[in-house]
Amino acid sequence: MKITGSNLSIYDVADVCMKRATVELDPSQLERVAVAHERTQAWGEAQHPIYGVNTGFGELVPVMIPRQHKRELQENLIRSHAAGGGEPFADDVVRAIMLARLNCLMKGYSGASVETVKLLAEFINRGIHPVIPQQGSLGASGDLSPLSHIALALIGEGTVSFKGQVRKTGDVLREEGLKPLELGFKGGLTLINGTSAMTGAACVALGRAYHLFRLALLATADFVQCLGGSTGPFEERGHLPKNHSGQVIVAREIRKLLAGSQLTSDHQDLMKEMVARSGVGNDVVDTGVYLQDAYTLRAVPQILGPVLDTLDFARKLIEEELNSTNDNPLIFDVPEQTFHGANFHGQYVAMACDYLNIAVTEIGVLAERQLNRLVDPNINGKLPPFLASAHSGLLCGFEGGQYLATSIASENLDLAAPSSIKSLPSNGSNQDVVSMGTTSARKSLRLCENVGTIVSTLIAACNQAGHILGNERFSPPIRELHGELSRSVPLYQDDSPIFELFQTVRAFVGGDGFRAHLVTHLDLAATTASS
């Protein structure tokens, strides 16, 4: 994958993170990087006042630093700001963070050295992953703390995850024949003053969110058939006047997934049955025919449509940030001068992740309510209470499974609260309004994990209902899904420890084979979600 600074998508990030794709640096952009670096070093030697080149940092900006302290200044910055806490990011997220930082530096406005970008690329290609604690970023001035842990590794200090082991960075670099960086003017600040931690984490979360969206479409088509729902609410003619592309797409995809089902009902048939039962006389007659289903069956395009459109909006903001210069100060060729500003501020990513978190939470809200309708004996049609295959009462069936989904759905309501408006001042009130973007991105990752559990629990319940109703009556895509899943998840009929069943289904829906199943049966070409 060629890194130019301008053309990465969240799916490129996924290739580097999950498929361990390697990167190469665009030669023309390397020339630009070299020019900006040379200019930065020349200005530093000439003692031109430039923030972070020959001044203190943050509120200490009035302090001029003589050029003989250039390396000490940058190393002090990195060591003092490698102050993260909590559990470390997973290796795939670390790869995304490094890729985001590399792409930013390759734009050539930061003053980074060619050696810096080459070593960062080597870390990605060789699978050398700095250990980055998740806590510690305010999201402005960028992600100082998490990125300092990357910078620490690049100068040969700290620890890295390498080939499944956490080791001292210096030992790994010696084994791999790599030389630690020697930092010149702005060499440390260039690495840490930006939004790359929140952006990398957001890219990973957004990719997972799109998978959850597709999963929710499939689960809904399964759920509608389990309860004999009507296909009428998914007819295209009813959605075009609403004017929202996401809603039209969701209705279209569910129509396709329902085609060929023997379990769904047709609206015209429902009307005929209602007339037949009422006798069309003068008496008030309760026909027992529901022309309209409950919202979990009927309003899915109006619920998941906004989710898709919100994900697409968040993707626009996150990918623009991914391909941006989010550093300070910036180094320009023409005219030869610097720009002192605040491109490190993470408000775009913070707000994008807040929107993303609401959208992902809504997927979970819908799935949990669908699960409730599927197991509730008062509203689940002819299915047994809590999907117990026999002897309901003696057997509990999916009673405990609902508790899992409902408890997580409640937890998600707290996680979905916005972080981007929860600013607290710091750094001697220099950083007096911050984005908390990394906090929001971390919540995005957690929400995707949580909602994945809810949706996979719903799919497990639908699979159980499929065993009860007869899989041969479902539409071909769902019949295929049940067939694949049933190889490892048979009819649940003995109240064995149900968490094992849920773990099996969770692993199944997150696997490559299931992702291929989604691609086969879902055509999202009309939206950026399909890229």
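In case you wondered, yes, glycine gets a Cβ from its N, Cα and C as well.
Record features (Swiss-Prot):
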| type | residues | note |
| --- | --- | --- |
| ACT_SITE | Y51 | active site, proton donor/acceptor |
| MUTAGEN | F57 to Y | Loss of aminomutase activity |
| BINDING | H81, N193, R298 | substrate binding site |
| MUTAGEN | G184 to R | Gain of aminomutase activity |
| MUTAGEN | K242 to R | Gain of aminomutase activity |
| MUTAGEN | P377 to R | No effect |
| MUTAGEN | C396 to S | No effect |
| MUTAGEN | E399 to M | Loss of aminomutase and ammonia-lyase activity |
| MUTAGEN | E399 to A | Loss of aminomutase activity and increased product racemization. Gain of ammonia-lyase activity |
| MUTAGEN | E399 to K | Loss of aminomutase and ammonia-lyase activity. Higher enantiomeric excess of (R)-beta-tyrosine |
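What Swiss-Prot annotates, mapped onto the structure for a quick look.
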residue: Y51; record: active site, proton donor/acceptor; Cβ neighbours (10 Å): 17
residue: F57; record: mutagenesis position; Cβ neighbours (10 Å): 23
residue: H81; record: substrate binding site; Cβ neighbours (10 Å): 24
residue: G184; record: mutagenesis position; Cβ neighbours (10 Å): 22
residue: N193; record: substrate binding site; Cβ neighbours (10 Å): 27
residue: K242; record: mutagenesis position; Cβ neighbours (10 Å): 14
residue: R298; record: substrate binding site; Cβ neighbours (10 Å): 18
residue: P377; record: mutagenesis position; Cβ neighbours (10 Å): 13
residue: C396; record: mutagenesis position; Cβ neighbours (10 Å): 15
residue: E399; record: mutagenesis position; Cβ neighbours (10 Å): 16
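The closest partner of H81 (substrate binding site) among the recorded positions, by CA position, is F57; the full candidate set was Y51, F57, G184, K242, C396. The full span of the recorded substrate binding residues, H81, N193, R298, taken as their largest Cα to Cα distance, is 52 Å. Here the Cα atom of Y51 (active site, proton donor/acceptor) is found 58 Å from that of R298 (substrate binding site).
Ranking the mutagenesis positions G184, K242, P377, C396, E399 by the distance of their Cα atoms from the Cα of N193 (substrate binding site) places G184 first. Closest to K242 (mutagenesis position) in space, going by CA atoms and restricting to the mutagenesis positions F57, G184, E399, is E399. Note: the CA-CA distance between G184 (mutagenesis position) and C396 (mutagenesis position) rounds to 67 Å. The two recorded residues, C396 (mutagenesis position) and P377 (mutagenesis position), have Cα atoms 12 Å apart.
Ranking the mutagenesis positions F57, P377, E399 by the distance of their Cα atoms from the Cα of R298 (substrate binding site) places P377 first. Each residue contributes its Cα atom, and for P377 (mutagenesis position) and E399 (mutagenesis position) these two points are 11 Å apart. Cα of F57 (mutagenesis position) to Cα of E399 (mutagenesis position): a distance of 57 Å. According to DSSP, H81 (substrate binding site) is assigned to a helical segment.
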